[in-house]
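A.B. asks: I have a structure here, written as structure tokens, and I will follow up with some questions on it.
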Amino acid sequence: MRGHPSLLLLYMALTTCLDTSPSEETDQEVFLGPPEAQSFLSSHTRIPRANHWDLELLTPGNLERECLEERCSWEEAREYFEDNTLTERFWESYIYNGKGGRGRVDVASLAVGLTGGILLIVLAGLGAFWYLRWRQHRGQQPCPQEAGLISPLSPLNPLGPPTPLPPPPPPPPGLPTYEQALAASGVHDAPPPPYTSLRRPH
């Protein structure tokens, strides 16, 4: 038989599910009666789940788990003690009873706050350091207007008398006139080569 094995499995599953023939299990009831249900809940063969997923009906209350490891309300404490006088006595000494008092330190919040504070201080210190370095670097560079007045050879001494600057060099001469250019002899004043060699014979 050729084909996909998944189609064969799907066919077998559908034929099994759609089977309407009477079976022996149809005579059994789904729900248990009160005696059987109580014996199931109180049997020692069943493994307790230790109050996982809020199964408080199956496991007894625990004061340390419900009120000391986490905050509990008056009703939760009453469920544990099952007596109003014992509950009131406990509630007066409970630190989260709503009447104030000093509670325990939340370590996670303290760690997050301290880490954030230290990080903020480090970032502020780095920002101040970079700003001071930028100002120091900017203070060492002269302004463009002052750059022409300060000679690189003169020492910068604000306390002493200013040293005189050397006189500026004379301006370069301008272009010569036409007559001056003709009268001047230069390298390129030679006559042009003769054109006899370039003529074609007729």
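Residue numbers in this text run from 1 along the chain shown.
Note: Cβ is positioned from N, Cα and C throughout, glycine not excepted.
Quantities reported herein were computed from a predicted structural model and do not represent experimental measurements.
This is the feature table in Swiss-Prot:
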- Phe31 to Ala: Abolishes gamma-carboxylation (MUTAGEN)
- 50-96: domain 'Gla' (DOMAIN)
- Gly174 to Ala: No effect on interaction with YAP1 (MUTAGEN)
- Leu175 to Ala: Abolishes interaction with YAP1 (MUTAGEN)
- Pro176 to Ala: Abolishes interaction with YAP1 (MUTAGEN)
- Thr177 to Ala: Abolishes interaction with YAP1 (MUTAGEN)
- Glu179 to Ala: Significantly impairs interaction with YAP1 (MUTAGEN)
- Gln180 to Ala: Significantly impairs interaction with YAP1 (MUTAGEN)
A.B. asks: Please report the three-state DSSP label of Gly174 (mutagenesis position).
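C.D. replies: Going by the DSSP assignment, Gly174 (mutagenesis position) belongs to neither helix nor strand, so it counts as coil.
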A.B. asks: Return only the integer: C-alpha distance in Å from Glu179 (mutagenesis position) to Phe31 (mutagenesis position).
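C.D. replies: The Cα atom of Glu179 (mutagenesis position) is 130 Å away from the Cα atom of Phe31 (mutagenesis position).
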A.B. asks: Whole-number Å only: compute the distance from the Cα of Leu175 (mutagenesis position) to the Cα of Phe31 (mutagenesis position).
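C.D. replies: The Cα atom of Leu175 (mutagenesis position) is 120 Å away from the Cα atom of Phe31 (mutagenesis position).
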A.B. asks: Please report the Cα separation of Gln180 (mutagenesis position) and Gly174 (mutagenesis position) in Å, rounded to an integer.
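C.D. replies: Each residue's Cα considered, Gln180 (mutagenesis position) and Gly174 (mutagenesis position) end up 12 Å apart.
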A.B. asks: Measuring Cα to Cα, how far is Phe31 (mutagenesis position) from Thr177 (mutagenesis position) in Å?
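C.D. replies: Cα-Cα distance, Phe31 (mutagenesis position) to Thr177 (mutagenesis position): 125 Å.
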A.B. asks: Enter the number of other CB atoms within 10 angstroms of the CB of Gly174 (mutagenesis position).
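C.D. replies: Gly174 (mutagenesis position): 6 neighbouring Cβ atoms within 10 Å.
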